[in-house]
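Chemist: Below is a structure I'd like to ask you about.
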Amino acid sequence: MSGTRPAARRTNLTAAQNVVRSVDAEERIAWVSKALCRTTDPDELFVRGAAQRKAAVICRHCPVMQECAADALDNKVEFGVWGGMTERQRRALLKQHPEVVSWSDYLEKRKRRTGTAG
C-alpha cells in the first residue's frame, strides 16, 4: 500500500440540479417549520418497538404529516417516527410499492382517492 488515499469522488451537478436541490431544501424548511414535533425532544420520536406507536400520537394532528411521511419514504429513513409512521410501517410501504418514484405524489393521490390524510 502506498499510504495515499484515493482522490475524493467529484459530483458534477448541473446548474439545474443545483436549483432543484435548493428548491427542495427551501420546501423542506417551509414544512419542517410547521411540524408539531419541531419542539419535541427527539428522544421521544426515536424509540424502539411498541413505544413507536405511542410516539406516533404526536403526529396525529400535525398539519405537515403527509410531507413528513413522504420525505421519510423518499429518503428511505430507517429510524424514528416520521409522518405518523413507525419504522415497520415505512418498511412495509416501501416493500409493497417499489415502483413509487415520488411518495409525495403517491400520498397526495391516495389522499384524494380515499378522502383521508393517510
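Each Cβ is built from the backbone N, Cα and C atoms, and glycine gets one as well.
Per Swiss-Prot, the feature [4Fe-4S] cluster binding site maps to CYS37, CYS59, CYS62, CYS68; the stated evidence is a curator's inference. Annotation comment: Swiss-Prot describes 36-92 as domain '4Fe-4S Wbl-type'. Record note (Swiss-Prot), mutagenesis CYS37 to Ala: Apo-form does not bind DNA. The unchanged residue is displayed. Among the mutagenesis experiments that Swiss-Prot reports, CYS37 to Ser is described with the note: Partial loss of the Fe-S center. Complete loss of center and of disulfide reductase; when associated with S-59; S-62 and S-68. Quoted from Swiss-Prot, the note on the mutagenesis of CYS59 to Ala is: Apo-form does not bind DNA. Per Swiss-Prot, mutagenesis CYS59 to Ser is noted as: Partial loss of the Fe-S center. Complete loss of center and of disulfide reductase; when associated with S-37; S-62 and S-68. In Swiss-Prot, the entry for mutagenesis CYS62 to Ser states: Partial loss of the Fe-S center. Complete loss of center and of disulfide reductase; when associated with S-37; S-59 and S-68. The structure shown retains the original residue. According to Swiss-Prot, the experimentally introduced change CYS62 to Ala is described as follows: Apo-form does not bind DNA. Looking at Swiss-Prot, you'll find the mutagenesis CYS68 to Ser noted as follows: Partial loss of the Fe-S center. Complete loss of center and of disulfide reductase; when associated with S-37; S-59 and S-62.
How about a rundown of where these features are and what they're close to?
Modeler: Residues within less than 8 Å, Cβ to Cβ, of CYS68 (mutagenesis position) and separated from it by at least 6 positions along the same chain comprise TRP31, ALA35, CYS59, CYS62, TRP82, GLY83, GLY84.
Residue counts for the domain '4Fe-4S Wbl-type' (36-92) under DSSP, helix first, then strand, then coil, are 32 helix, 2 strand, 23 coil.
The number of other Cβ atoms within 10 Å of the Cβ belonging to CYS37 (mutagenesis position), over all protein chains shown, comes to 20.
CYS62 (mutagenesis position) has a Cβ environment of 20 other Cβ atoms inside 10 Å.
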Chemist: Tell me, what is the mean pLDDT of the domain '4Fe-4S Wbl-type' (36-92)?
Modeler: 92
